[in-house]
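Working notes for the structure below.
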Amino acid sequence: MVVFSKTAALVLGLSTAVSAAPAPTRKGFTINQIARPANKTRTVNLPGLYARSLAKFGGTVPQSVKEAASKGSAVTTPQNNDEEYLTPVTVGKSTLHLDFDTGSADLWVFSDELPSSEQTGHDLYTPSSSATKLSGYSWDISYGDGSSASGDVYRDTVTVGGVTTNKQAVEAASKISSEFVQDTANDGLLGLAFSSINTVQPKAQTTFFDTVKSQLDSPLFAVQLKHDAPGVYDFGYIDDSKYTGSITYTDADSSQGYWGFSTDGYSIGDGSSSSSGFSAIADTGTTLILLDDEIVSAYYEQVSGAQESYEAGGYVFSCSTDLPDFTVVIGDYKAVVPGKYINYAPVSTGSSTCYGGIQSNSGLGLSILGDVFLKSQYVVFNSEGPKLGFAAQA
């Protein structure tokens, strides 16, 4: 573990800026997420989200979760519960609102190649006059909740914040499932995992970050997701106004294409820390925290009335319950997730029973630290090493 203080980070940032000065195209930039309108309602399939997260990493989806997802257990909700964080991106001639996902490596979008019935409510990608279709290339993604998308591949111009590339692989959807069509706030996904897991065939393509990182002052991006508010992505630099204390760094394991790392333990509420560390993935594209069964059971033993519900497809409890904090130990740093973040959402409209933000990883062998965890942290994803940095949000 390496701990960088704000002062050290500033000195490193200054030295980087000096060494980069001869190359005027190198830069750093911030891109803000967009909040959904407060009066916009939509349907969220909670067990479907859970199933998709498990399947994304090759996990087994329990039968109870499959059945709950197929029944469409849902809550109609405005922009709360932080199910997705959307960011404006210019793709070709279109500005789209995309889900930035550190757990995948594809940039796929709704396009004008979709049937008209699947286009309604979405902003669409239209290839620019300079776009090149990659003949014989295709992509096809399926998730555990039954959702899927597939289509063609183009080489086109993509702009995020202050950085543009005219040679980014853009995966244009020509077929898409109803689960995605119904989410009219979301026009696609921008993957920020390692390019080794890009799904384009016959040859994998590079992520946007890998394509543009040579233009940045430093080959990194930092994430500040927020609770009940839009968050921020910083590319190429670390903003010391967004965190308190020091950034604790740990080696990232990219062997499976994800931003993986090893923790050094955990604690629940005011209890003492367990020294049993676990392997984890930092994933902005997963909503929940998915942990080993023994940790999940230990957590909900501290929640009055909590139970694992077959019907709901996960742990539930009374919405009025005060939940204990959950802390992940990384070196000498303790990343605290407030209990209120773990009270994720009612299991259905008007219900007094809520769905937990911590659920089982179903024997996956890896824990997934999704948005419920990340929105309490300022997290640095540095491709040099690679390494991950964690600090409490300011």
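FYI, residue positions are counted from 1 along the chain as it appears here.
Every residue, even glycine, has its Cβ placed from backbone N, Cα and C.
None of the noted substitutions appears here; every position holds its original residue.
Under the heading domain 'Peptidase A1', Swiss-Prot lists 85-391, citing sequence analysis as support. Confidence in the domain 'Peptidase A1' (85-391), given as mean pLDDT, stands at 95.
Marked as active site by Swiss-Prot on the basis of sequence analysis: Asp101. Long-range C-beta contacts of Asp101 (active site), restricted to its own chain and to partners at least six residues apart, with a cutoff below 8 Å, comprise Leu189, Leu190, Gly191, Leu192, Ala193, Asp283, Thr284, Gly285.
Looking at Swiss-Prot, the entry for mutagenesis of Asp145 to Ser says: Changes specificity toward basic substrates.
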